[in-house]
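K.L.:
Take this structure, written in structure tokens, and hold onto it; I'll ask about it next.
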Amino acid sequence: MDRAALRAAAMGEKKEGGGGGAAADGGAGAAVSRALQQCGQLQKLIDISIGSLRGLRTKCSVSNDLTQQEIRTLEAKLVKYICKQQQSKLSVTPSDRTAELNSYPRFSDWLYIFNVRPEVVQEIPQELTLDALLEMDEAKAKEMLRRWGASTEECSRLQQALTCLRKVTGLGGEHKMDSGWSSTDARDSSLGPPMDMLSSLGRAGASTQGPRSISVSALPASDSPVPGLSEGLSDSCIPLHTSGRLTPRALHSFITPPTTPQLRRHAKLKPPRTPPPPSRKVFQLLPSFPTLTRSKSHESQLGNRIDDVTPMKFELPHGSPQLVRRDIGLSVTHRFSTKSWLSQVCNVCQKSMIFGVKCKHCRLKCHNKCTKEAPACRITFLPLARLRRTESVPSDINNPVDRAAEPHFGTLPKALTKKEHPPAMNLDSSSNPSSTTSSTPSSPAPFLTSSNPSSATTPPNPSPGQRDSRFSFPDISACSQAAPLSSTADSTRLDDQPKTDVLGVHEAEAEEPEAGKSEAEDDEEDEVDDLPSSRRPWRGPISRKASQTSVYLQEWDIPFEQVELGEPIGQGRWGRVHRGRWHGEVAIRLLEMDGHNQDHLKLFKKEVMNYRQTRHENVVLFMGACMNPPHLAIITSFCKGRTLHSFVRDPKTSLDINKTRQIAQEIIKGMGYLHAKGIVHKDLKSKNVFYDNGKVVITDFGLFGISGVVREERRENQLKLSHDWLCYLAPEIVREMIPGRDEDQLPFSKAADVYAFGTVWYELQARDWPFKHQPAEALIWQIGSGEGVRRVLASVSLGKEVGEILSACWAFDLQERPSFSLLMDMLERLPKLNRRLSHPGHFWKSADINSSKVMPRFERFGLGTLESGNPKM
């Protein structure tokens, strides 16, 4: 397409290089004319390339490997052209430059290359030039970009590009050794060219002595005849064996001498192989090697060639592990799987979603329709190892899991011997003594053999294709740009596995930090798809065992045939509750949902995982679950006693300040434990709290999340609301309720649980709900606006300390509501009722309670009179 323009640019460059002295004699006019001619020719190439790039970004699917390769090729060319324009302009003194020459390079072209949004470009003043932005300091430039509406990612991307351009152009077009810049925050290909592509520009044309930084970007090997535009970029690229995947085999080529000597590079024997020079950043402890001369023959074949070079044998310093680069990214195809969430935002369109897809490689979450617009997938090397304590689970007495030993693949380079293994860190004292030993964070081999793979509390042995859930690795913010995958290169690499230990990165899944989600939850969500009985023990040439999460699920699975179902004892929005027997008396919660719907089944298994990790005296004991469709059920211990709802409304029961305090403290202990585990109850109310002989047990936590998929017969234009449910809902939830929206889409949070506890606290004092005999429409307005709560607080007389707790829990702003730990401290400040049973007033008070059915009076404590029929409430 632009071959003729490239030849013209090459001829102009040769004239510039050959007639330097004549140009100097000709004066400034000749230099200006030559610079204008060069910039004009380059601008034509830029316009042609930008037109092609615009078509690729708008008309083609960016998730396609071929499209990604073409986009990177054009972006690489455009960056080279713009930097060449800047260097041509800088070759002329500022006083001799004309207005036409100063207009190069165009700022709009630079912004388009890095994929700045059009609305941001429109806000940028027309008079602003690239030179003016280069002269600004980092803070000022970032502030201006933000003022024009640029996002944080766009600001960071442009700042890195400008920093590199400053280093190149600040030398007046003369390239020096220290002008190179290696990116530490690489970006996605859809957001602009890789930053490492720019780093090679600062090293173009430099002397060939000493080691250089290595760019890991997959720059295309072009057959361009312009030596000045291609040499500087090509000689610093890492051969990624066509696929762009950086493997240990590719790492060996960093330190491998050329198979073809420099004197024979023009001989017609066979295409030469051109390994790059060693990198200071990848191997900081390696001895310096002389820089290898770049071969110019067969340049067009280097990008599509797999070089089988023989690694050079050398000795590393004793005990020095290889340092893996943190900015290495691998370009792969998305591996989407269907997912369901309680509340999630699409990473592409930024809209809320319940059902969608998630990439198992880069953990991208989006709608199914947004996959065409999703950015390219990346797998990152995980640089640091962090230990995580293994949760203890009971042995599976119903479904024993066969955990056979599994072969392990080495991940250490051959140069590292057994004596040079890094020292292992000690595990937590609470961990299983047979747990897998971890290596130091800088070690490239964090996977070692477990001493007891058959233990019930020990997760499966890790392999290169599987993550051990006890190890968590902090991710970097983004992944480096790399060349697209090639199926041929993948198969070739796997065929060569006996020769070179290759890490199967296509099976490894990199983790990304997600706001508000622990790594354990992320693992559960990613591996909750299938039970281990339906998973294959071998997947591809590299083995991969069932995940630890799926093993946990099978250990808690109870065959429905073993459960004896009794009479129904309750009905919830998600199904019926039956009394039953399974090694004793249990409560069986049958879920009325389509078990053959994979999305619903995954959501159910996720709730099982939430139940599995709970162990507290004030939380119902989880015993297992029936997970074989169509029989889906959660089995818990049977709660004796009465619900708190019926207990406080029974006029025969006596509730003094000590008893209400004790009940509230028990509820706070259980809720505080759930919140510490990262579990939001979502349906805390007096009907879900059982009270028996002074003991409080909280039930049905988390089940509210699946109520939206259970009650599918609802009408789209109607809201079915119960009075007892509205009284426990926080204002921010009531304001989000619209017809057709499922309950699991509402913004439930820990603060919403605190609000619900406020209503329970009110019931303990007043023995009724705060709003009575009002239609649902009136309750929605009173709760959503906060007016009804203010009226209740102003009209009721419950005492200072009780009112403070109530007003704190019912705060309109969720940020002002206290945590359950603070609520416990507030309860401790309540006055205590210390009166002996032999006090004369005790018998009179008891008779008064039984006769008039009113609560005792505590005027001496300032608590006022509480009656069950108070008309003010």
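Cβ coordinates come from backbone N, Cα and C, glycine included.
Keep in mind that this is a model prediction, so the values were computed, not measured.
Annotation source Swiss-Prot lists active site, proton acceptor at ASP683. Residues or ranges marked as Zn(2+) 1 binding site by Swiss-Prot: HIS334, CYS359, CYS362, CYS377. Residues annotated as Zn(2+) 2 binding site in Swiss-Prot, with experimental evidence given as evidence: CYS346, CYS349, HIS367, CYS370. Annotation source Swiss-Prot lists ATP binding site at ILE569, GLY570, GLN571, GLY572, ARG573, TRP574, GLY575, ARG576, VAL577, LYS685, ASP700. Experimental mutagenesis is annotated in Swiss-Prot for LEU78 to Ala, with the remark: Impairs interaction with BRAF and association with membrane ruffles; when associated with A-78. Here the residue is the original one, but Swiss-Prot notes a mutagenesis experiment at this spot, SER297 to Ala: Constitutive targeting to the plasma membrane; when associated with A-392. Here Swiss-Prot describes LEU387 to Ala as a published mutagenesis experiment; the accompanying note says: Reduces interaction with MARK3. Reduces phosphorylation of S-392 by MARK3. One entry in Swiss-Prot concerns the mutagenesis experiment ARG389 to Ala. Its note says: Reduces phosphorylation of S-392 by MARK3. Where Swiss-Prot documents PRO394 to Ala as a mutagenesis experiment, the accompanying text is: No effect on phosphorylation of S-392 by MARK3. While the structure shown retains the original residue, Swiss-Prot records the mutagenesis experiment ARG589 to Met with this note: Severe decrease in MAP2K1 and MAP2K2 binding. No effect on the interaction with YWHAE. While the structure shown retains the original residue, Swiss-Prot records the mutagenesis experiment ARG615 to His with this note: Severe decrease in MAP2K1 and MAP2K2 binding. No effect on the interaction with YWHAE. Per Swiss-Prot, mutagenesis CYS809 to Tyr is noted as: Associates almost exclusively with the membrane. Loss of MAP2K2 and MAP2K2 binding and recruitment to the membrane. Loss of MAP kinase-mediated inhibition of ELK1 phosphorylation. No effect on the interaction with YWHAE. Swiss-Prot gives this note for the published mutagenesis SER838 to Ala: Abolishes one phosphorylation site. Decreases phosphorylation by PKA.
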K.L.:
What is the nearest of the binding-site residues CYS346, CYS362, GLN571, GLY575, ASP700 to ARG615 (mutagenesis position), using the Cα of each?
P.N.:
ASP700
K.L.:
How many other Cβ atoms sit within 10 Å of the Cβ of GLN571 (ATP binding site)?
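P.N.:
Excluding its own Cβ, GLN571 (ATP binding site) sees 9 Cβ atoms within 10 Å.
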K.L.:
Among all chains shown, work out which of the recorded positions LEU78, CYS349, VAL577 has the most CB atoms within 10 A of its CB.
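P.N.:
The residue with the densest Cβ neighbourhood is LEU78.
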K.L.:
By the DSSP assignment reduced to helix, strand and coil, which category contains GLN571 (ATP binding site)?
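P.N.:
Looking at the DSSP assignment, GLN571 (ATP binding site) belongs to a strand.
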K.L.:
Quick one: which residues besides HIS334, CYS359, CYS362, CYS377 have a Cβ within 8 Å of the Zn(2+) 1 site's Cβ centroid, in sequence order?
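P.N.:
Neighbours found: VAL332, THR333, ARG335, PHE336, LYS360, HIS361, ARG363, LEU364, ALA374, ALA376, ARG378.
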K.L.:
Could you check what DSSP calls CYS359 (Zn(2+) 1 binding site) once collapsed to helix, strand or coil?
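P.N.:
Its secondary structure by DSSP: strand.
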K.L.:
Other residues near the Zn(2+) 2 site, CB within 8 A of the CB centroid of CYS346, CYS349, HIS367, CYS370?
P.N.:
ASN347, VAL348, GLN350, LYS351, MET353, GLY356, CYS366, LYS369, GLU373
K.L.:
Including all protein chains displayed, how many Cβ atoms other than that of ARG589 (mutagenesis position) lie within 10 Å of its Cβ?
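P.N.:
That number is 20.
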K.L.:
Rank the recorded positions CYS346, GLY575, ARG615, ASP683, CYS809 by how many other Cβ atoms lie within 10 Å of each Cβ and give me the one with the fewest.
P.N.:
ARG615
K.L.:
Please report the number of other Cβ atoms within 10 Å of the Cβ of HIS334 (Zn(2+) 1 binding site).
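P.N.:
HIS334 (Zn(2+) 1 binding site): 18 neighbouring Cβ atoms within 10 Å.
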K.L.:
From the recorded positions CYS346, CYS370, CYS809, pick the residue whose C-alpha lies nearest to the C-alpha of ILE569 (ATP binding site).
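P.N.:
Result for ILE569 (ATP binding site): the nearest of the recorded positions is CYS809.
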K.L.:
Given the binding-site residues CYS362, ILE569, which one is most crowded in terms of C-beta atoms within 10 angstroms?
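P.N.:
Answer by Cβ density within 10 Å: CYS362.
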K.L.:
Work out the three-state DSSP category of ASP683 (active site, proton acceptor).
P.N.:
coil
K.L.:
What recorded positions in the list CYS359, HIS367, CYS377, GLY575, ARG589, ASP700 lie within 10 angstroms of ASP683 (active site, proton acceptor), counting C-alpha atoms?
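P.N.:
Among CYS359, HIS367, CYS377, GLY575, ARG589, ASP700, the ones whose Cα sits within 10 Å of that of ASP683 (active site, proton acceptor) are ASP700.
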K.L.:
Over all shown protein chains, what is the count of other CB atoms within 10 A of the CB belonging to HIS367 (Zn(2+) 2 binding site)?
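P.N.:
Summing over all protein chains shown, HIS367 (Zn(2+) 2 binding site) has 17 other Cβ atoms within 10 Å.
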K.L.:
Can you name the residues of this chain that are 6 or more positions from CYS359 (Zn(2+) 1 binding site) yet have a C-beta less than 8 Å from its C-beta?
P.N.:
HIS334, ARG335, PHE336, ALA374, CYS377
K.L.:
Return the member of LEU78, CYS346, CYS362, HIS367, CYS370 nearest to CYS809 (mutagenesis position) in space, with distance defined Cα to Cα and candidates limited to these recorded positions.
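P.N.:
That would be CYS346, nearest by Cα distance.
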